[in-house]
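Only one structure is covered here, and it is reproduced in the block below.
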Amino acid sequence: MDKEKLDVKIEYCNYAMDSSVENMYVNKVWVQCENENCLKWRLLSSEDSAKVDHDEPWYCFMNTDSRYNNCSISEEDFPEESQLHQCGFKIVYSQLPLGSLVLVKLQNWPSWPGILCPDRFKGKYVTYDPDGNVEEYHIEFLGDPHSRSWIKATFVGHYSITLKPEKCKNKKKWYKSALQEACLLYGYSHEQRLEMCCLSKLQDKSETHDKVAALVKKRKQTSKNNIEKKKPKFRKRKRKAILKCSFENVYSDDALSKENRVVCETEVLLKELEQMLQQALQPTATPDESEEGHGEEINMGEKLSKCSPEAPAGSLFENHYEEDYLVIDGIKLKAGECIEDITNKFKEIDALMSEF
């Protein structure tokens, strides 16, 4: 078979398929059986579809075509959506009611149960294409935790109680909890299901605006309070530093004044001590040289008598001089009250120095 004949045959097949699709589906309507154990799609003629009450459920036994009027009969071959597009057709989905329990087909995920509920931001649960047909649904997915998203109507179908769990590679616990929740909500009414949609509850726009404004105001007040709180802390620390510095200055001033006082008192005591020593030296000092020499001899004699180990301890003369005089560096000093006063002065000086 040459190439020209093959191209002609392919074109003929495409034309035959297009014409068959057109003849089969023009002026006809697909209706889904609402039996939860069936959910098959049946093709109705335009006359039969006109008799369908959209407010009432429809089942397979209501089909006038005897070939497909039982739930046990398999579904008719349904063309791919791309084939319909090539012929200029498109699938139009009827709008599912709010609060419906649905099953969503997701890529790389098992069919996931959810509830049709309003988007709290848009305030609606369905969007339409330019022709006025259903395009997307807002769905809150079941499971722990809930999640929400806008899904194309192509991937949204009725939930069936006979659904068998599919293989789930990831989030197995999440998928299991979603199926359990779907079984629980299956017997609920549409209104009760909407109450379970915690992520999608409608809020008044004015109320939302007020909440946002209150939140912004609260944040401003919080930031303002934080600034006000920070300022006193800074000032308090600054004041503490100033007080500490002042205290140290006062303390240092007190220490200096105390030091000056001790030094002055010590100087006074030293002067008094010097006067006492001068008074103690007066009896031994004589104006003429002969007396000075004589005094020196006496002093030397006293030195020898005191330093000599041979001198008797019980000598009255030495005892008299020991009681009345004290020899320091060869100088004879008056004893008695003068020596006692000098000792007391030294004690006072020691006390002042220890205090300093």
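Glycine residues also receive a Cβ, built from the backbone N, Cα and C atoms like all the rest.
None of the listed substitutions appears in this model.
Pulled from Swiss-Prot:
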BINDING   Cys33, Cys38, Cys60, Cys71  Zn(2+) binding site
DOMAIN    98-162  domain 'PWWP'
MUTAGEN   Trp30 to Pro  Loss of histone H3K4me3 binding
MUTAGEN   Trp30 to Met  Loss of histone H3K4me3 binding; when associated with F-41
MUTAGEN   Trp30 to Cys, Asp, Glu, His, Lys or Arg  Significantly reduced histone H3K4me3 binding
MUTAGEN   Trp30 to Ala, Val, Leu, Met, Gly, Ser, Thr, Asn or Gln  Reduced histone H3K4me3 binding
MUTAGEN   Trp30 to Leu  Loss of histone H3K4me3 binding; when associated with F-41
MUTAGEN   Trp41 to Phe  Significantly reduced histone H3K4me3 binding. Loss of histone H3K4me3 binding; when associated with L-30 or M-30
MUTAGEN   Phe78 to Ser, Ile, Pro, Asp, Glu, His, Arg or Gln  Little effect on histone H3K4me3 binding
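Note: the Cα of Cys71 (Zn(2+) binding site) and the Cα of Trp30 (mutagenesis position) are spaced 15 Å from each other.
Separation of the C-alpha atoms of Cys33 (Zn(2+) binding site) and Trp41 (mutagenesis position): 6 Å, rounded to the nearest whole number. Candidates Cys38, Trp41, Cys60 (recorded positions) were compared with Trp30 (mutagenesis position); those inside 10 Å Cα-Cα are Trp41. Per-site Cβ counts within 10 Å over the binding-site residues Cys33, Cys38, Cys60, Cys71 peak at Cys33.
What surrounds the Zn(2+) site, by Cβ distance within 8 Å of the Cβ centroid and not counting Cys33, Cys38, Cys60, Cys71, is the set Asn35, Asn37, Leu39, Lys40, Arg42, Tyr59, Phe61, Asn70 from the same chain.
Taking all protein chains in view, 16 other C-beta atoms sit within 10 angstroms of the C-beta of Trp30 (mutagenesis position). Distance between Cα atoms for Cys60 (Zn(2+) binding site) and Trp41 (mutagenesis position): 9 Å, as a whole number.
Counting residue by residue with DSSP, the domain 'PWWP' (98-162) contains 3 helix, 29 strand, 33 coil. Across the fold, the C-alpha of Cys38 (Zn(2+) binding site) and the C-alpha of Phe78 (mutagenesis position) stand 16 Å from each other. In the three-state DSSP assignment, the secondary structure recorded for Cys71 (Zn(2+) binding site) is coil. Residues belonging to the domain 'PWWP' (98-162) score a mean pLDDT of 90 in the model.
Distance between Cα atoms for Trp41 (mutagenesis position) and Phe78 (mutagenesis position): 9 Å, as a whole number.
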